[in-house]
Structures are given as structure tokens and as C-alpha cells.
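Novice: In case it helps, Swiss-Prot gives these features for our protein:
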type	residues	note
DOMAIN	107-301	domain 'B30.2/SPRY'
MUTAGEN	SER200 to Glu	No effect on cell proliferation
MUTAGEN	SER200 to Ala	Reduced phosphorylation by PKC, increased cell proliferation, reduced apoptosis and lack of cyclin B1/CCNB1 and CDK1 degradation
MUTAGEN	SER287 to Gly	Reduced phosphorylation by CDK1
MUTAGEN	SER287 to Glu	Increased cell proliferation, reduced apoptosis and lack of cyclin B1/CCNB1 and CDK1 degradation
Amino acid sequence: MKRLSLVTTNRLSPHGNFLPLCTFPLAVDMAALFQEASSCPVCSDYLEKPMSLECGCAVCFKCINSLQKEPHGEDLLCCCCSMVSQKNKIRPSWQLERLASHIKELEPKLKKILQMNPRMRKFQVDMTLDADTANNFLLISDDLRSVRSGCITQNRQDLAERFDVSICILGSPRFTCGRHYWEVDVGTSTEWDLGVCRESVHRKGRIHLTTERGFWTVSLRDGSRLSASTVPLTFLFVDRKLQRVGIFLDMGMQNVSFFDAEGGSHVYTFRSVSAEEPLHLFFAPPSPPNGDKSVLSICPVINPGTTDAPVHPGEAK
């Protein structure tokens, strides 16, 4: 079963059937609370016949036997907080069952309302790839918009900003404030990482894509496993395979959102994105051992229009 990653009220915005950009972070905060309360930490699905543990966490009735047992005993360990619950003190939670049921009923309406706001494209940025940061296994197009992995290392200068082990590259320009939107054509690629990162991230040695290390990325593996770089990973569900990914960065609200740019549906939003230092687009195609030589491309800006907000220093013009 697929679950929404965004929840809001059923009141339509004055901009049509789309959320105003200023309310997007609030809607995402609401979504996190609803998701946490209505989903099972064992099966990651909506709670069915939820059972409340002594610690206050809840799991589906069918998932109770999947919980780890206490060593040398029959009591159960919560998979969220590792607290022990006695079997005879686990009780049904009717309130959570009603909440999960209501969210499931609202899902079709929410999907229709929570599509990508076309106004985001007014903030579309003309971006290119920064060749000085590219790993030497990457092959970059002459216009600096497309990249794929090769099997032969390129003879590039050894620069401090270049990634020497991990197969990735950053984008230009960097961002220090404002709102910015761009799209990446991932085509039929079965593996990629997209998002933003701090300017100060480590470039040498193998990197780990986590928010704690300054990476706010969405990743695809094996053609179908989609995840966000939270700790622990957040696994994502989409109705269709992503072929063009839209990314909206709002430095003022400290969030970055990912969309299916063709279908218009919301994929995931990171909150509390650090704005203390410049951020760069992060871009990683399939690595050479994968055998996938798909090209990932930054889509050109087409009639971006003008923004409602003034352009500030550090913002792309």
C-alpha cells in the first residue's frame, strides 16, 4: 500500500487547487505528525488493528510476533525505542485505528490537492555541473548539463574540491538565500542520488549521504527502492517510476522538496535544512560497477517567468 508523504487540510488555496508556497513547510510538519501516529514501524504501512505497547508506541496486531523478544524471556522489545513490554499488558488502541482509517479515506482527495504548485517553476534556475568537483570516472557533456559514469578514469587536475572516491559531482551556482527550482532528467536510470549539500562536505574518501553529514538527498537503488537520506533512512513510495525529478529549495524556510516533475506529485520534503553556509546541487549517476550507463541531465530553463519576490544577493538571477 502506498502512503502519502504530505498531509494538509481540505481547504483549497486562492491559487487554485494547489498549496501556497508559504504554507508548504507547515503542511509537511503536519504530515510528519500524522505519519508517525498512523503508520506501523514494523511493516511501514497504515496501522491495522493497532496494539499499544507499554512504551506508548504502536504496531499492527499482525506485526506483534515480528518484534524481537527479550533475551531469556517472552517479553517484547519495541523496535523504535527498545523498551520492554510485557505481553499481557499490550492493549488495542481504538483511537489510532480511527486515525489511520480516516487518513486512508482522505488519501485520494489529498493526492489531488497536493500536487506540485506550477508557481515553483517561476524560481527555475539555469544550472550547470561544476567540472572542478567531478570524480574522475565521470564523463561530462560539453554544455556541462549531462553526466554519466565511465569505466576509464579521466586525467583531471587534483583539486581540493574534487571528489576522489565517490562517483558524484556538484552543481553551479551555489545558493546562500532565496528560492530556487530545477529539474533533472533521470531517464531510465536504475540508480541515482539527487539533492543538495553543504559547501563544506568532505570531498576525499568515501562519503556517506546523511543529513547529519550535510547531504539532503533522495536516492534510487535497483530501479525501485527510493529513499531519503535521513537517519535512519526514510523509504519512499511513488505511484510511478520517476523520470524527471523537480527540486525546490527554499533557503528562507530551510526546506528542500522533491517532486515527480512530470506527474506533479510530491515525493519528499526535508525540513531544518542548514542555511548557515552555501548549498550546492548534488548529483550522482550510477557507479561503474553497476553497469548502468544512463545519462542524467539538468533540464534547461523554459520560460521561467519572474518571481514574486525580489532577488537578493547570493540568489541566482
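Note: Cβ is positioned from N, Cα and C throughout, glycine not excepted.
So, quick note: what you're seeing has the original residues, none of the substitutions.
Mind mapping these onto the model and telling me what they sit next to?
Specialist: The Cβ of SER200 (mutagenesis position) has 10 other Cβ atoms within 10 Å, all protein chains considered. DSSP assigns SER200 (mutagenesis position) to coil, not to a helix or a strand.
Its own atom aside, the Cβ of SER287 (mutagenesis position) has 15 Cβ atoms within 10 angstroms in the protein chains shown.
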Novice: What Cα-Cα separation, expressed in whole Å, is found between SER200 (mutagenesis position) and SER287 (mutagenesis position)?
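Specialist: Here the two Cα atoms are 23 Å apart.
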Novice: What mean pLDDT does the predicted model reach across the domain 'B30.2/SPRY' (107-301)?
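Specialist: PLDDT averaged over the stretch: 90.
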